[in-house]
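**Q** Pulled these from Swiss-Prot:
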MUTAGEN   A46 to V  Reduced activity
MUTAGEN   E47 to D or Q  Decreased catalytic activity and reaction specificity
BINDING   D84, Y85, Y145, D151  substrate binding site
MUTAGEN   Y85 to A  Strongly reduced catalytic activity
MUTAGEN   D230 to N  Loss of catalytic activity
MUTAGEN   Y233 to A  Decreased affinity for the substrate
MUTAGEN   K273 to A  Loss of catalytic activity
MUTAGEN   R407 to K  Strongly decreased catalytic activity
Amino acid sequence: MRMLSRNATFNSHGQDSSYFLGWQEYEKNPYHEVHNTNGIIQMGLAENQLCFDLLESWLAKNPEAAAFKKNGESIFAELALFQDYHGLPAFKKAMVDFMAEIRGNKVTFDPNHLVLTAGATSANETFIFCLADPGEAVLIPTPYYPGFDRDLKWRTGVEIVPIHCTSSNGFQITETALEEAYQEAEKRNLRVKGVLVTNPSNPLGTTMTRNELYLLLSFVEDKGIHLISDEIYSGTAFSSPSFISVMEVLKDRNCDENSEVWQRVHVVYSLSKDLGLPGFRVGAIYSNDDMVVAAATKMSSFGLVSSQTQHLLSAMLSDKKLTKNYIAENHKRLKQRQKKLVSGLQKSGISCLNGNAGLFCWVDMRHLLRSNTFEAEMELWKKIVYEVHLNISPGSSCHCTEPGWFRVCFANLPERTLDLAMQRLKAFVGEYYNVPEVNGGSQSSHLSHSRRQSLTKWVSRLSFDDRGPIPGR
């Protein structure tokens, strides 16, 4: 009999979540504008593909960086050999400068307090390994990124206790919600070691208010616990209010750099979302605590960033003309694309939480549910995936307490494909429901009593050929 470890067989990876199941269905039948026009359109992937042309243009003008040359001389052998686990100094300096630039240079970062990791997934898990032991807990506000169930729990043995937030105040964190989560952990005999937040929020697509950040700092200071701020979407805040880093609020409070709260606030960053480079696997841990930095550096040996990647990105991020233009253009394009999605949803009678950041919208489909239950939410989600052929993420996969919310991504697909997705959704809503267009605000609707016919025919009809020639053909 084949014997595997408990970690290998324990069902805490989250692969049975509807979030991952939607991906599996997409991979079986992926949409292609020529070869599979009736396939599933991927709107469950938080990738930023809107500014690749800016990076490709820079690479074309700076061939030495990609060719591993410096002053005309090859440095391939130098990069191919073992490097210090601390990372290339030039890259760490470029990285902290870019982090500061995204935050409007309101805060600065010390490269000696930065630990490089193979993506934000590794960074978050490393933080949990550093701060908590198996059987202890972290508090996370809902709704939250479904992957946290895998990233934070699977190998660490740490528990997640949700901080339940609701639509009544736009899913903002409240003192009551924090205290209730802490008390719930105590009832379960779980020692709370920290709070982890994502700012800007995934899946809400909103930035945290200054008051929320002050509240969090007061809470962790009072409880004597840590605060991890996952800020991997910090460069995606495209509308006011602007993004505020937890480090900025620490500075505003004039915290003593030797105080416990100063030492217990940490940041996760990555280039996956802001630069659209998830395949490069570049993440970072930032902490004011020397012991955390030392421990994380040791653990980073299990997930290093290649020296070739560091060299290329060091050259790219050190070009201030590029970074200034990229940040501004990225904001502009994200705002335009988000507006397009919101407009398309409104034509189907569907509204969204008012968002100002991220690569997705938090979409309100409560009025389309058969009943106010998570069973009804899953029923609607299955129709959208299997009949409408759109992969979106149901709120239940994000641990939302209210049925009927969905995360819909907009930056990972061409504009033409987004148009097609909105046509499919509008046809679906018109077929199944009686819903007026939204002109701002939520809408109520009634289930259509007409015969519910298969949507296969109209899905087939909504191909690009029916909407005119493809530009450039």
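Any Cβ shown, glycine's included, is placed from N, Cα and C.
Original residues fill every noted site, and no substitution is shown.
Situate these features within the shown structure.
**A** In sequence order, N202, K273, G358, L359, F360, C409, A411, N412 constitute the residues six or more apart from A46 (mutagenesis position) in its chain with CB-CB distances below 8 Å.
Non-local contacts of E47 (mutagenesis position) by the CB criterion (under 8 A, 6+ apart in sequence, same chain) comprise G276, P278, L359, C409, A411, N412.
Cβ neighbour count for Y145 (substrate binding site): 25 (other Cβ atoms within 10 Å of its Cβ, all protein chains included). In the three-state DSSP scheme, Y145 (substrate binding site) falls into the coil class.
In the three-state DSSP scheme, Y85 (mutagenesis position) is classed as coil.
The Cβ of D230 (mutagenesis position) lies under 8 Å from the Cβ of A120, N124, L196, V197, T198, N199, V267, V268, each of which sits 6+ residues away along the same chain.
The C-beta environment of Y233 (mutagenesis position), restricted to residues of the same chain at least 6 apart in sequence and closer than 8 Å, consists of T198, N199, P200, S201, N202, K273, D274, A357, G358, L359. In this structure, Y233 (mutagenesis position) belongs to neither helix nor strand by DSSP; it is coil.
Look at K273 (mutagenesis position): DSSP puts it in coil.
According to DSSP, R407 (mutagenesis position) is assigned to a strand segment.
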**Q** Cα distance, R407 (mutagenesis position) to D151 (substrate binding site), nearest Å?
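**A** Cα-Cα, rounded: 19 Å.
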**Q** Using a 10 Å cut-off on CB atoms, tell me which of the mutagenesis positions K273, R407 is the least crowded.
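**A** Ranked by other Cβ atoms within 10 Å, the mutagenesis positions K273, R407 bottom out at K273.
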**Q** Pick from D84, D151: which of these binding-site residues has the biggest number of other Cβ atoms within 10 Å of its Cβ?
**A** D151
**Q** Just to confirm: which same-chain residues, 6+ apart in sequence, have a Cβ under 8 Å from the Cβ of Y85 (mutagenesis position)?
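**A** Non-local contacts for Y85 (mutagenesis position): T297, K298, S300, S301, L304.
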